[in-house]
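Engineer: Quick one: structure below, then a few questions.
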Amino acid sequence: MKHYSIQPANLEFNAEGTPVSRDFDDVYFSNDNGLEETRYVFLGGNQLEVRFPEHPHPLFVVAESGFGTGLNFLTLWQAFDQFREAHPQAQLQRLHFISFEKFPLTRADLALAHQHWPELAPWAEQLQAQWPMPLPGCHRLLLDEGRVTLDLWFGDINELTSQLDDSLNQKVDAWFLDGFAPAKNPDMWTQNLFNAMARLARPGGTLATFTSAGFVRRGLQDAGFTMQKRKGFGRKREMLCGVMEQTLPLPCSAPWFNRTGSSKREAAIIGGGIASALLSLALLRRGWQVTLYCADEAPALGASGNRQGALYPLLSKHDEALNRFFSNAFTFARRFYDQLPVKFDHDWCGVTQLGWDEKSQHKIAQMLSMDLPAELAVAVEANAVEQITGVATNCSGITYPQGGWLCPAELTRNVLELAQQQGLQIYYQYQLQNLSRKDDCWLLNFAGDQQATHSVVVLANGHQISRFSQTSTLPVYSVAGQVSHIPTTPELAELKQVLCYDGYLTPQNPANQHHCIGASYHRGSEDTAYSEDDQQQNRQRLIDCFPQAQWAKEVDVSDKEARCGVRCATRDHLPMVGNVPDYEATLVEYASLAEQKDEAVSAPVFDDLFMFAALGSRGLCSAPLCAEILAAQMSDEPIPMDASTLAALNPNRLWVRKLLKGKAVKAG
């Protein structure tokens with residue numbers, strides 16, 4: 001069984017207040033002057049003071065083995081801030097730091113360690129505020145208003161580097177080869193790691209490490225680096241520096257899931273909901289020129305227009321990709337929403353998912369068997385549910401303490417307003433009819449004979465995504481649903497958390513004294529007309545799940561207040577994010593894929609055409625991370641996701657899985 005929690009660091013603080021690993025019997029940083037050693041070994045060893053002003057790209061990527069207390073990262077961040085202040089017009093504008101950590105510190109230990117360096121406090125406090133829970137995989141932290149990105153990969157570095165997507169190859173400008181001393185932690189200092197460092201290093205990229213061990217120098221040379229010794233810091237006689245002077249051949253482990261970006265920095269987004277709003281922000285942060293075309297007269301009139309939506313992860317014991325994606329998407333979403341400089345109604349009150357029948361109880365028991373961190377999810381017994389949620393249900397369940405609810409409509413509107421302040425152009429009542437290639441661009445034809453030409457296009461228009469010739473074969477489907485808006489009562493007002501059962505019920509929004517209860521589910525339907533049957537069924541499902549609960553019987557839907565919307569979904573419950581695949585070319589190129597995997601070409605896609613769709617019923621959870629993934633891909637930057645989970649988001653995945661097994665593929 002796969003476990004989804006990470007073992008925290010086992011440490012103590014010595015007489016000097018320096019953290020010491022009990023497992024490795026080694027200090028996290030020098031007792032003498034760890035800050036100056038970091039500046040000398042890693043910043044100096046990689047010549048960053050000289051390279052920053054001369055860097056020809058807007059992004060500089062640093063990778064590190066062993067995050068530890070974050071001293072190297074914080075020191076680099078401080079130096080990068082000083083560089084930006086001294087060189088505001090430099091080409092280099094953003095810093096991307098990738099680090100691997102098998103045993104992350106707790107937030108409390110991290111804060112205690114940071115007390116050593118008061119001068120780093122402004123940066124350390126931001127790191128502590130966003131410190132992620134101990135889940136495996138990549139945790140992306142957006143710091144300094146997005147100018148600094150930190151990708152924290154929790155797990156064994158030798159395992160993780162073998163799981164990275166090929167899109168990360170040759171992206172790293174500088175390596176910090178750190179960690180406990182080779183004699184103390186030999187399992188990390190392997191040839192596999194050195195080979196991975198070489199694969200990820202950009203031609204001309206550098207490395208520095210505190211050790212001068214001969215096997216390390218030889219291993220890095222064998223991997224492809226040109227190595228040299230340098231005077232060590234303080235009492236250490238020597239250290240190692242290296243440079244990648246050659247261009248190594250790029251491996252391609254799964255060409256059928258290849259992701260391609262664009263050298264252009266101008267894009268049109270088709271949409272008007274949360275997906276297009278968050279993607280606009282992510283692209284603008286990377287220097288793109290972005291135009292949004294919305295078919296409606298205002299934003300968030302589609303599936304993103306609800307008054308309240310629940311935020312919690314979708315978990316399943318039997319689907320590793322789904323667990324990895326949604327657990328990390330959920331934690332990223334909380335960090336993202338908490339730092340968004342816009343207002344929207346929300347309450348991180350927690351979400352409790354209840355076992356209201358034998359099937360749901362079994363499902364919850366399976367989720368709880370996955371060894372989830374308590375920060376993510378904990379079991380709650382039936383007698384404790386009332387204390388936690390405020391209402392009696394006679395059911396046990398699972399609680400997501402960091403979950404809650406938010407207003408998607410308000411979020412979408414205000415994010416788009418923020419994006420407009422940053423340069424986003426929006427055109428409302430522009431219904432895209434079709435699009436075609438013209439002179440290395442996309443020609444967009446709108447209703448009413450309006451036309452526009454753009455270098456790159458992203459389709460983020462929900463259930464209407466498959467209405468174009470390029471997307472008509474996508475295996476997605478529409479789901480119509482109705483959410484009921486009910487006035488609060490004295491009993492309902494006691495509800496303190498979002499309840500999930502065979503439906504969901506939110507606490508009241510203080511702004512309107514109403515709750516949301518829903519939602520009906522009509523697969524294959526796009527009907528948005530009010531339904532009295534749906535209104536009554538929303539109420540009845542609540543009563544059926546909690547037949548002894550008097551408060552449930554008092555739910556009043558008689559005023560017919562409701563909202564009907566249509567979602568876009570997939571049968572595997574995961575979004576579709578990436579290049580729009582070319583269906584016909586895929587069938588031709590991959591006709592013999594099952595027998596000829598070694599000869600496979602890169603996935604056939606439409607050039608400079610991307611999609612961000614099929615968010616289903618968990619868009620509030622998945623949209624922030626999906627926007628970050630797609631913006632990174634489009635910009636040819638590091639993507640915060642391992643290869644197998646990223647493949648599970650690829651729009652061509654359902655076709656490719658069948659083709660890899662030699663099975664026939666049907667459109668839709």
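Just so it is clear, glycine is given a Cβ too, placed from its N, Cα and C backbone atoms.
Reproduced below are the annotations present in Swiss-Prot:
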type	residues	note
MUTAGEN	E64 to A	Loss of methyltransferase activity
MUTAGEN	D178 to A	Strong decrease in methyltransferase activity
MUTAGEN	F180 to A	Strong decrease in methyltransferase activity
MUTAGEN	G271 to Q	4-fold decrease in activity, but no change in FAD binding
MUTAGEN	R567 to A	Loss of activity, but no change in FAD binding
MUTAGEN	R618 to A	Loss of activity, but no change in FAD binding
Engineer: Can you tell me how far the Cα of R618 (mutagenesis position) sits from the Cα of D178 (mutagenesis position), in Å?
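Structural biologist: That comes out at 39 Å between the alpha carbons.
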Engineer: Using only C-alpha positions, which one of E64, G271, R567 is spatially nearest D178 (mutagenesis position)? These are the mutagenesis positions in the record.
Structural biologist: E64
Engineer: For F180 (mutagenesis position), which of the mutagenesis positions E64, G271, R567 has the nearest Cα in space?
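Structural biologist: Closest by Cα distance to F180 (mutagenesis position) among the mutagenesis positions E64, G271, R567: E64.
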Engineer: So if I draw a 10 Å sphere around the Cβ of R567 (mutagenesis position), how many other Cβ atoms end up inside it?
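Structural biologist: Counting Cβ neighbours of R567 (mutagenesis position) within 10 Å gives 23.
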Engineer: I need the CA-to-CA distance for E64 (mutagenesis position) versus G271 (mutagenesis position), whole Å please.
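Structural biologist: E64 (mutagenesis position) and G271 (mutagenesis position) have their Cα atoms 38 Å apart.
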Engineer: Identify, in sequence order, the residues in the chain of G271 (mutagenesis position) that are 6 or more apart from it along the sequence and have a CB within less than 8 Å of its CB; answer 'none' if there are none.
Structural biologist: L292, Y293, C294, V458, L459, A460, N461, G462, F612
Engineer: If you draw a 10 Å sphere around the Cβ of D178 (mutagenesis position), how many other Cβ atoms fall inside it, taking every protein chain shown into account?
Structural biologist: 23
Engineer: Reduce the DSSP letter at D178 (mutagenesis position) to three states and note it down.
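Structural biologist: Coil, per DSSP.
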Engineer: Among the mutagenesis positions listed here (E64, F180, R618), identify the one with the smallest other-Cβ count within 10 Å.
Structural biologist: F180
